[in-house]
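**Q** Handing you a structure now.
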Amino acid sequence: MEMMQLSFASAVVYSLIFFVFLLVKQLLKPKSHKKLPPGPWTLPIIGNLHQILGALPHRIFKDLSDKYGPLMRIMMGERTTIIVSSATMAKVVLHTHGLAVANRPINSVAKVICYNNLGVTFAEYGEYLKQLRQLYMLELLSPKRVQSFSAVFEDELQTFVKSIKSEVGQPMIIYEKSVTYLYSTICRVMLGNVCNEREKLIKICKKVSFYSAAPIRIEDLFPSMKFIISRIFSTNSILKDLLKDLDDVLDIVIAERENSQYAQEEEDMLGILLKHKRSDGNNSKLKITNKDIKAIIFELLLAATLSVADVVEWAMVEILRHPKVLKQVHDEVRQAFKGQKTITGSDLGKLEYLHMCFKESTRLHPAAPLLFPREAREEFEIDGYTIPKGSWVLTNYWAVGRDPRIWPKPDEFDPERFRNSDIEFYGNHFELIPFGTGRRGCPGILFGITEALYLLAALFYHFDWKLAGGITPEEIDMTEVFGAGCILKNPLNLIPRLAEN
């Protein structure tokens, strides 16, 4: 009891110190005479946090941008934040000024779980990042490499389908089934068929994703008081414990591979990374250590699992809500794979309509509605407005995807809008950039899309689906929850039935 009282008293004292310090700092802060982008009125100390916290920020930002324009400024605590809300402005910021916004903001969680910002997601822009992205694009996740994973995709897909068949007629959360398949698949393409620590690794990843899901950390918004805030609000101590567990498991995985005959093979990602480590950078400017390898393995485990499961669930829910679309998907998939026991990668390219559905779903429901944040490496100007060095830059892709100037009837799910269209998601068409673009765009776009299409094709080829609880497609709850991504508040609960074929 005394310990609880002491802990509460300490929290109160820290909070008072925090408030007084910020108030004094605000009063003493020199006024800037630079012309910043327009934006809503800000409160002392907290800025515009009162408008964001507890809400769906992509929706709030869209409403504000409708009033203040596609280049808007808000304050998130001490952080000047620029909100980009149109395809045209996204091209100006992310392409024309791409080098100026090539950094990621400092993130207290990423520093913990990404080995002090190693890997492509959170590394500071520079030679290390450029060389690492090249490794991803040319070796780890090149089109040829992704195609070579087909046998693994198809083998794991058979296990996935068997799992669902064993529960035919029973309600299931399709998101959870997808996550299990995706974790197993990415583990095999990264670590090979033999990895004794696979289950431990997946278990730790699930825990880390749970504790790192908050999109905004208070300590990152008030850097001048980070030490005090982290003592009051942070869960980083839990993440540090989990990272220690992760570190131990990955050390075992790497040691086992290095001490085996299999170490000389390169058919999986770990083999490629160890080859680069052994070469000690003789043929490259990139020198890879065990710490780099562990950071890469971990970021791929998270990125290739949760975000893909998110977009698969959204695609399923939209297809199921539209019976005519569902019939076309069934007809196409069952014709393409007629008589086959499983989905084959060589025939995925035939699924034109399913591709259209996937594009339309990511337009409406991107896994990351605000993309990954950028940070200005230098001060620059756009249309006479100053973008200060160190400011955060958020691209509200959710708003871009619902812009009526680009998309007729933008809130409707209409895959036909992509028929005979050359618009793709690879970063060149700024009206469709759910995976980012430019120097910080996702290097694993092809891998993620391939995973998602395998899953969707299998789900609609092998099974017919009925909504659990007797609800109709029109009654599906489309309420969103914003965390590490944007997901359904109530996961899609479905009852599978074997397809007649």
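Just so you know, glycine gets a Cβ as well, placed from its N, Cα and C.
Here the original residues are kept at every noted site.
Take a look at what Swiss-Prot says about it:
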type: BINDING; residues: Cys442; note: heme binding site
type: MUTAGEN; residues: Val112 to Ile; note: Reduced activity
type: MUTAGEN; residues: Cys205 to Val; note: Reduced activity
type: MUTAGEN; residues: Val208 to Thr; note: Strongly reduced activity
type: MUTAGEN; residues: Ser212 to Ala; note: Reduced activity
type: MUTAGEN; residues: Phe372 to Ala, Val or Tyr; note: Strongly reduced activity
**Q** Give me the count of other Cβ atoms within 10 A of the Cβ belonging to the residue listed as 'heme binding site'.
**A** 25
**Q** Need the DSSP three-state call for Val112 (mutagenesis position) to compare against my parser.
**A** helix
**Q** Do any residues at least six apart in sequence from Cys205 (mutagenesis position), in the same chain, have a Cβ closer than 8 Å to its Cβ, and if so which, in order?
**A** Tyr183, Leu246, Phe298, Leu301, Leu302, Thr305
**Q** Going by C-alpha distance, which of the mutagenesis positions Val208, Ser212, Phe372 is nearest to Cys442 (heme binding site)?
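**A** Minimum Cα distance from Cys442 (heme binding site) across Val208, Ser212, Phe372 lands on Phe372.
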**Q** Sequence gap of 6 or more, Cβ distance under 8 Å: name the residues on the same chain that satisfy this around Phe372 (mutagenesis position), in order along the sequence.
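**A** Those within reach of Phe372 (mutagenesis position), by Cβ under 8 Å and sequence separation of 6 or more, are Arg104, Thr121, Gly436, Arg440.
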**Q** Cα-Cα separation of Val208 (mutagenesis position) and Val112 (mutagenesis position), in Å?
**A** 11
**Q** Taking the Cβ of Val112 (mutagenesis position) as centre, how many other Cβ atoms lie within 10 Å?
**A** 22
**Q** Would you identify the secondary structure of Cys205 (mutagenesis position) according to DSSP, in three states?
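**A** DSSP assigns Cys205 (mutagenesis position) to helix.
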**Q** If I take the alpha carbons of Val112 (mutagenesis position) and Ser212 (mutagenesis position), what is the distance between them in whole Å?
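**A** Between the Cα atoms of Val112 (mutagenesis position) and Ser212 (mutagenesis position), the distance comes to 10 Å.
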**Q** Could you check what DSSP calls Phe372 (mutagenesis position) once collapsed to helix, strand or coil?
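**A** In three-state terms, Phe372 (mutagenesis position) counts as coil.
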